[in-house]
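S.K.: My questions all concern the structure below.
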Amino acid sequence: MYFKYTAAALAAVLPLCSAQTWSKCNPLEKTCPPNKGLAASTYTADFTSASALDQWEVTAGKVPVGPQGAEFTVAKQGDAPTIDTDFYFFFGKAEVVMKAAPGTGVVSSIVLESDDLDEVDWEVLGGDTTQVQTNYFGKGDTTTYDRGTYVPVATPQETFHTYTIDWTKDAVTWSIDGAVVRTLTYNDAKGGTRFPQTPMRLRLGSWAGGDPSNPKGTIEWAGGLTDYSAGPYTMYVKSVRIENANPAESYTYSDNSGSWQSIKFDGSVDISSSSSVTSSTTSTASSASSTSSKTPSTSTLATSTKATPTPSGTSSGSNSSSSAEPTTTGGTGSSNTGSGSGSGSGSGSSSSTGSSTSAGASATPELSQGAAGSIKGSVTACALVFGAVAAVLAF
């Protein structure tokens, strides 16, 4: 009985450690440089061609391409191949055609993240063949643990599925192969104060949550210890498509509120002649975009079209499941030598130049610097949370 309650309590508290809690420059705390924008309404990448990586940064490990697309391989301790778009977009849609990595403890991740620690996630555990995880964070707030859900999907490690995040100022909708599995409305997220609403970039990566150097709770959440001798374990991404509701050359936070109303954007230009035939962007006229003036200006904000959001509840949708007590337990984190995305796809770093929040422990090092630095401090902090809960229950 004690174990039952301990497991349930840990399952509830573990998401506290899973948001990104570090940013190179957090606009909630100080004035930051503008974000480079996607100055087009759409962007597509066919990862069966190496040129599709032209608008991406390989921030950890190596990401080769092959017939099945970009390859994110975990073969040994510390492997956490990760790529980020080199641009941000502001409301719209992100579609990723992915086959998750197999292997107990191996995590495949699709993450949208912003500089002020807003985040929207997909995560697939290598040993879970029937479901995937959805999650979100606003402003790095990890004080509640009701954000994550598990939703059904068939054989994600054997089959390519299209994972979609449709993101507007009113709602976030997660879909698999065109079927909605979860909807989060603006008001569901603490009255909108924790709703993801600032310019995001897309991050893709895999890592070993089951690495033996990780905290016990992380390993349990990931499904168990990763057996590297049975690998390698590869996540494949065939293609990516992004719709940008507000094309712009750059996005600027006009104050420290972190609200979508505070975002100013500069210009929309036609960059349809992109780097290659397999990585292309298209610009169209939009009421959302400002003029091409170099002075940032607020313009009528556009949002992508989507189904009417559900009126209430943290998660809704025909296939969504409750987040109250997931079938696996544990937190997130990468190995102490690697970096990667996960439910803990957040950025963190030992650099003294960044800014951090007190919301929770960082789960990964700052990937934009291309570093695979140590995160012993952050995973230790998560482990302390687990220990504290267990101690209280034992008492």
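Each residue, glycine too, has its Cβ placed from N, Cα and C.
Pulled the feature table from Swiss-Prot, pasting it below:
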ACT_SITE  GLU119  active site, nucleophile
ACT_SITE  GLU123  active site, proton donor
BINDING   GLU123, ARG203, TRP207, THR218  chitin binding site
DOMAIN    45-230  domain 'GH16'
MUTAGEN   SER109 to Ala  Leads to a four-fold increase of the transglycosylase activity
MUTAGEN   GLU119 to Gln  Abolishes both the chitinase and the transglycosylase activities
MUTAGEN   ASP121 to Asn  Abolishes both the chitinase and the transglycosylase activities
MUTAGEN   GLU123 to Gln  Abolishes both the chitinase and the transglycosylase activities
MUTAGEN   ASN135 to Ala  Results in a severe reduction of transglycosylase activity
MUTAGEN   TYR145 to Ala  Maintains 24% activity using L5-SR as acceptor, whereas it has only 8% activity when CH5-SR acted as acceptor
MUTAGEN   ARG203 to Ala  Does not lead to significant changes in the activity
MUTAGEN   THR218 to Ala  Results in a severe reduction of transglycosylase activity
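What does the local environment look like for each feature on the list?
M.R.: DSSP assigns GLU119 (mutagenesis position) to a strand. For GLU119 (mutagenesis position), the Cβ neighbour count at a 10 Å cut-off comes to 26, with all displayed protein chains included.
Cβ contacts within 10 Å of TRP207 (chitin binding site), excluding its own Cβ and spanning all protein chains shown: 38. TRP207 (chitin binding site) falls within a strand segment according to DSSP.
Averaged over the domain 'GH16' (45-230), the predicted model has a pLDDT of 95.
DSSP assigns SER109 (mutagenesis position) to a strand segment in the three-state reduction.
For ASP121 (mutagenesis position), other Cβ atoms within 10 Å of its Cβ number 29.
Around the Cβ of ASN135 (mutagenesis position), a 10 Å sphere holds 24 further Cβ atoms from the protein chains shown.
Note on TYR145 (mutagenesis position): other Cβ atoms within 10 Å of its Cβ, all shown chains, come to 16.
Cβ contacts within 10 Å of THR218 (mutagenesis position), excluding its own Cβ and spanning all protein chains shown: 31.
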S.K.: Count the other Cβ atoms sitting within 10 Å of the Cβ of GLU123 (mutagenesis position), across every protein chain shown.
M.R.: 27
S.K.: Just the number: how many Å between the Cα atoms of GLU123 (mutagenesis position) and TRP207 (chitin binding site)?
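M.R.: So the Cα of TRP207 (chitin binding site) lies 11 Å away from that of GLU123 (mutagenesis position).
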S.K.: Can you tell me how spread out the chitin site is, meaning the largest CA to CA distance among GLU123, ARG203, TRP207, THR218, in Å?
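M.R.: The widest Cα-Cα gap among those binding residues is 21 Å.
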